[in-house]
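So that you can see what the record holds, here are the features copied from Swiss-Prot:
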- 36-130: domain 'Ig-like V-type' (DOMAIN)
- 147-210: domain 'Ig-like C2-type' (DOMAIN)
- Y295 to F: Decreases inhibitory signaling in germinal center formation (absence of SH2D1A/SAP); when associated with F-319 and F-349 (MUTAGEN)
- Y295 to F: Strong inhibitory signaling in germinal center formation (absence of SH2D1A/SAP); when associated with F-335 and F-349 (MUTAGEN)
- Y319 to F: Strong inhibitory signaling in germinal center formation (absence of SH2D1A/SAP); when associated with F-335 and F-349 (MUTAGEN)
- Y319 to F: Decreases inhibitory signaling in germinal center formation (absence of SH2D1A/SAP); when associated with F-295 and F-349 (MUTAGEN)
- Y335 to F: Strong inhibitory signaling in germinal center formation (absence of SH2D1A/SAP); when associated with F-319 and F-349 (MUTAGEN)
- Y335 to F: Strong inhibitory signaling in germinal center formation (absence of SH2D1A/SAP); when associated with F-295 and F-349 (MUTAGEN)
- Y349 to F: Strong inhibitory signaling in germinal center formation (absence of SH2D1A/SAP); when associated with F-295 and F-335 (MUTAGEN)
- Y349 to F: Decreases inhibitory signaling in germinal center formation (absence of SH2D1A/SAP); when associated with F-295 and F-319 (MUTAGEN)
- Y349 to F: Strong inhibitory signaling in germinal center formation (absence of SH2D1A/SAP); when associated with F-319 and F-335 (MUTAGEN)
Amino acid sequence: MAVSRAPAPDSACQRMVWLFPLVFCLGSGSEVSQSSSDPQLMNGVLGESAVLPLKLPAGKIANIIIWNYEWEASQVTALVINLSNPESPQIMNTDVKKRLNITQSYSLQISNLTMADTGSYTAQITTKDSEVITFKYILRVFERLGNLETTNYTLLLENGTCQIHLACVLKNQSQTVSVEWQATGNISLGGPNVTIFWDPRNSGDQTYVCRAKNAVSNLSVSVSTQSLCKGVLTNPPWNAVWFMTTISIISAVILIFVCWSIHVWKRRGSLPLTSQHPESSQSTDGPGSPGNTVYAQVTRPMQEMKIPKPIKNDSMTIYSIVNHSREETVALTGYNQPITLKVNTLINYNS
């Protein structure tokens, strides 16, 4: 689109001289004026261009157009267009950065938008019949959305239902942005963080969409319940894994303890015979115990009794075998073998 622009004045004096007839014309106009009731809302993208459209009323011929913008609660003139000679309009541009231009319809074009360009703008038109018409605009500058990410956490409940926590995050955004989750059919779930439950036995795969949007752009990311719950459905729940792990650890500890006890018992040997056979202490004194010979001397009672005639070699020998434990045997002999002690009991019969 072609842009018509007048040469810039060479000095401040020439600029004042050039503006004087314009001010005179504006001052001598009639008191009749009209303006748009509500400002026209315009949206621009950061770093791109925005156009504030200007449309003259039907049957009206513009003589002077002045574009103003508000800065620190005051009106600042940005562009002045003199249309006294429509074939060669004169334009004064006060923008030193040359970001302001005029289209063929005398609309205001702002290039390389910044956040500072946000604000109120007015177009003041003076017609040939000295009528003043004012158009108002509100320009908002937005940044295009980017880096939309989703996070999820799934949990398999005891009844077989998959519980899904969904979060939608828009990074590096300083402006207010609408972020929400939607179910099938564009049904809003009411926010960037939602919790849903999905039972694979009673329902098929479902899709949920996270949508983020502002005045100039929108983004969306979709997820499916089947893909989110695939991991927990194929793996046992955490509580079952914990239970199985605990049982395994306890079993291993018990097995190690039993093996250690057996090893210690084998190293110490079998239990002492005295503890295994407590009756042995009683049986060792018995005269009939095999393995030892005990000699006992028997004294005749004091009562008179008839004594038989002694016979040559009339002595009697009583053998008694006494058993000793292995430990007693080793202590007595130094050898780990049983010994047999024989004691002759002599019974003398004296007349």
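Positions of Cβ are set from backbone N, Cα and C atoms, glycine also.
Across the domain 'Ig-like C2-type' (147-210), the DSSP tally of helix, strand and coil residues reads 0 helix, 36 strand, 28 coil.
In the predicted model, the domain 'Ig-like V-type' (36-130) shows an average pLDDT of 90. Under DSSP, residues within the domain 'Ig-like V-type' (36-130) fall into helix, strand and coil as 3 helix, 45 strand, 47 coil.
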